[in-house]
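Note sheet for the following structure.
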Amino acid sequence: MLRAKVRRIALANQKGGVGKTTTAINLAAYLARLGKRVLLVDLDPQGNATSGLGVRAERGVYHLLQGEPLEGLVHPVDGFHLLPATPDLVGATVELAGAPTALREALRDEGYDLVLLDAPPSLSPLTLNALAAAEGVVVPVQAEYYALEGVAGLLATLEEVRAGLNPRLRLLGILVTMYDGRTLLAQQVEAQLRAHFGEKVFWTVIPRNVRLAEAPSFGKTIAQHAPTSPGAHAYRRLAEEVMARVQEA
């Protein structure tokens, strides 16, 4: 069977605090700088991608799932479009429990080159909807102990989704985040991940970086906030690497 072309990419990890939303925001910004028409969908009821981009919205993902047209719900930010999370999204967690393909149906004719789905840090119905809608998954992993176990658990979930809901789904790559090369632990974790998962691990590593950490408080991507910082350079390289993997599909 031919592999599906990757256009929709879920960013997923059941563990919070691994740089998932930071990656979603900044990957979107640099993919847009590569000339792609990009939509970022904030599926986390906490709305961190939405607030981190300085957007306040009354309507967003929940309203798309209720049948409202996408074009009236998106917000332009730094060269790409954001479909925001709003407080109503908490209710969708219950409503979507029996509808794992609702998001896939709602995004059927979205018209973008690439769609990034920022999933909640849990195996909620919203996360399952993201995995059912995507062709590729990026898994951000913090360079810390237990990283290997966390990735293995998520990959088992991906296999279940592929078997039951979405045979097109595949792992696009594992991304090491919050990396401090001065520590032996970070070096060991990266080495373990590469030894275990091989080419599935992106060559790009996202460093611990003050500018990256502070950018959301200004409502900006790292490309806007500190375009010459190590974090900015890392996400630019990641965007190039993601595009190379997408084009290989």
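Note that Cβ sites are derived from N, Cα and C of the backbone, with glycine treated the same way.
So that you can see what the record holds, here are the features copied from Swiss-Prot:
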type	residues	note
BINDING	K15, G16, G17, V18, G19, K20, T21, T22, P207, N209	ATP binding site
BINDING	G17, G19, K20, T21, T22, P207, N209	ADP binding site
BINDING	T21	Mg(2+) binding site
MUTAGEN	G16 to A	Dimerization-deficient despite ATP-binding
MUTAGEN	K20 to A	Nucleotide-binding-deficient, no ATPase activity, cannot bind DNA. No effect on dimerization
MUTAGEN	D44 to V	ATP hydrolysis-deficient. Forms only dimers in the presence of ATP
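Recorded features from Swiss-Prot, shown on the structure.
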{"residue": "K15", "record": "ATP binding site", "Cβ contacts under 8 Å, 6 or more apart": "P121, Q142, G150"}
{"residue": "G16", "record": "mutagenesis position", "Cβ contacts under 8 Å, 6 or more apart": "P121"}
{"residue": "G17", "record": "ATP binding site", "Cβ contacts under 8 Å, 6 or more apart": "P121, Q142"}
{"residue": "G19", "record": "ATP binding site", "Cβ contacts under 8 Å, 6 or more apart": "P140, Q142, L175, T177, M178, I206"}
{"residue": "K20", "record": "mutagenesis position", "Cβ contacts under 8 Å, 6 or more apart": "L11, A12, N13, D118, A119, P121, P140"}
{"residue": "T21", "record": "ATP binding site", "Cβ contacts under 8 Å, 6 or more apart": "L11, D44, N48, A49, G52, D118"}
{"residue": "T22", "record": "ADP binding site", "Cβ contacts under 8 Å, 6 or more apart": "G52, T177, I206, L212, P216"}
{"residue": "P207", "record": "ATP binding site", "Cβ contacts under 8 Å, 6 or more apart": "M178, Y179, D180, G181, P230, G231, A234"}
{"residue": "N209", "record": "ADP binding site", "Cβ contacts under 8 Å, 6 or more apart": "S229, P230, G231, A234"}
Inset, instruction - For N209 (ADP binding site), name the DSSP secondary structure in the helix/strand/coil scheme. - result: coil
